[in-house]
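Working notes, beginning with the structure itself.
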Amino acid sequence: MAPSMKEIFSKDNFKKNKKLVLLSAAVALLFVAAVAGISAGASKANEKRTLSPSSHAVLRSSCSSTRYPELCISAVVTAGGVELTSQKDVIEASVNLTITAVEHNYFTVKKLIKKRKGLTPREKTALHDCLETIDETLDELHETVEDLHLYPTKKTLREHAGDLKTLISSAITNQETCLDGFSHDDADKQVRKALLKGQIHVEHMCSNALAMIKNMTDTDIANFEQKAKITSNNRKLKEENQETTVAVDIAGAGELDSEGWPTWLSAGDRRLLQGSGVKADATVAADGSGTFKTVAAAVAAAPENSNKRYVIHIKAGVYRENVEVAKKKKNIMFMGDGRTRTIITGSRNVVDGSTTFHSATVAAVGERFLARDITFQNTAGPSKHQAVALRVGSDFSAFYNCDMLAYQDTLYVHSNRQFFVKCLIAGTVDFIFGNAAVVLQDCDIHARRPNSGQKNMVTAQGRTDPNQNTGIVIQKCRIGATSDLQSVKGSFPTYLGRPWKEYSQTVIMQSAISDVIRPEGWSEWTGTFALNTLTYREYSNTGAGAGTANRVKWRGFKVITAAAEAQKYTAGQFIGGGGWLSSTGFPFSLGL
């Protein structure tokens, strides 16, 4: 019996043998098309079963919360053949239809690679970037369906909400990333035009799923908390009536042991923090004294889809290579010998033919990636435009005591949940950018001297949908200038950021801001684009550049005055850090 499309593109089969799966899918699609052509109009008995009135009602109610309700309804109605009894059913049906659309986009890209004449090297690279982001999108959507099957029983409601929103937010980001690869010149834009319709369709389908997920989880959380509040009040009233005093010990959450470590930190995590006594699974040394001579070789030899931490010790030295920690390389840790001693460096850049996405010296995608005591560097100068030192799409990733050094687009916080602590990030234009949910704590963020006529932008956040749980949070950091900029800072305007995408979200809080930052604080991208839809916030900052009296007057900018409002941007809430940061072994703060 011929396999069904669902079987062909099941998560397990897709991951086991992607090329075989996609070939089988192509054959299956041709077979289905042939059968459809023969049987068209033969009998009404073969038509898709229409939705029942009750399913229609559920569908319309669920789609009412989306940004594209007509698409939301028509996609499911056209597919037919499903019984919808809840909003979760509608979300699952919508996501499954989105998977089919993503599969179609895959074949569109493959066809362009094979048949399009005269593709430039960068266009070929951009198309392969699209294949990579399509691969990631398929994984994310399959995982979304699996998580929906478990909802709401296997995790807390907030964990479910965080995971589901992150998966779909990342899927949306991937569509934008594919298209962004064709934005460098006019020739690129012709290829972009061939992809645009399919990519935008998937992005809109994902947007609808995200809106429904947000509506469902927000409602369920509110109902749960209301019930918990009533239960708590009833218990309190009963205790007061009985004149009973209940003592609750919460001090343990912040207790320290005799050596000054938090009591909840395991011995293994303490060793990671101390940076000594950690057993490496592989050692990289340029002089041949380790297991491998290159970082890329060590990563290639690491196990795939591992649930156990795999530590790669990178000895002191300069490693001139480009490294990718792919999606299947999970739980990898890079441990250097010091941020000034272990350096991974490259020079890929847009001017010389790369895409921004592909220019990264190091790209970390496999989930739970950790790095400490390393410098990630791109030596392409300011004249080479976009040249990324580090790109991160790894969920639950963290970086401690690392340097990210480049000029334009230094740190690409691409997608998923990320954390940086005690790091140095230096650059010029948009040097912290992307659409992850990321918190940077206790970091030094330094603008460098750019080319003549350029302006420095610390951030360029890329949120494209108001329901994405993404943004850049800079907390308890120091924002200043490198020595080469400090003496000429008046000649090179420097800003906290500008809106790369329509719903750009950036928060600067509890940080020291030097006078390198101009009084208006923030800059436009172009004209009035995104000024009413962005979310830019400042809270409790200090320093000569922290004054807000002369800040921009955009509708999307606001100075936060209440701690309760700032709390939602902390590591505990914004990236759900309470559930995973302790496992990194790195220092962190969950609150203000």
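Cβ atoms here come from the backbone N, Cα and C positions, even for glycine.
None of the listed substitutions appears in this model.
Neighbour density for Gln386 (substrate binding site): within 10 A of its CB lie 25 other CB atoms from the protein chains shown. The feature substrate binding site is assigned by Swiss-Prot to Thr356, Gln386, Gln454, Arg498, Trp500, with similarity to another entry given as support.
According to Swiss-Prot, the mutagenesis experiment Gln408 to Ala carries this note: Lost activity. Confers sensitivity to zinc Zn(2+) when overexpressed. Taking a C-beta cut-off of under 8 Å and a sequence gap of six or more, Gln408 (mutagenesis position) has these contacts in its own chain: Pro382, Lys384, His385, Gln386, Ala387, Gly427, Thr428, Val429, Asp430, Phe431.
While the structure shown retains the original residue, Swiss-Prot records the mutagenesis experiment Asp409 to Ala with this note: Lost activity. Confers sensitivity to zinc Zn(2+) when overexpressed. Look at Asp409 (mutagenesis position): DSSP puts it in coil.
Around Asp409 (mutagenesis position), taking its Cβ as the centre, 27 other Cβ atoms fall within 10 Å, counting all chains. Taken from Swiss-Prot, the feature active site, proton donor covers Asp409.
According to DSSP, Asp430 (active site, nucleophile) is assigned to coil rather than to any helix or strand. Per Swiss-Prot, active site, nucleophile is recorded for Asp430.
Once Cβ contacts within 10 Å are tallied over all protein chains shown, the binding-site residues Thr356, Gln454 are led by Thr356. In sequence order, Asp430, Met457, Thr459, Ala460, Ser504, Trp522, Ser523, Glu524, Trp525 constitute the residues six or more apart from Arg498 (substrate binding site) in its chain with CB-CB distances below 8 Å. Other Cβ atoms within 10 Å of the Cβ of Asp430 (active site, nucleophile) number 25 in total over all chains. Reported as a whole number, the C-alpha separation between Thr356 (substrate binding site) and Asp409 (mutagenesis position) equals 8 Å.
Here the C-alpha separation of Gln454 (substrate binding site) and Asp409 (mutagenesis position) works out to 14 Å. Non-local contacts of Trp500 (substrate binding site) by the CB criterion (under 8 A, 6+ apart in sequence, same chain) comprise Asp430, Phe433, Ala460, Gln461, Gly462, Trp525.
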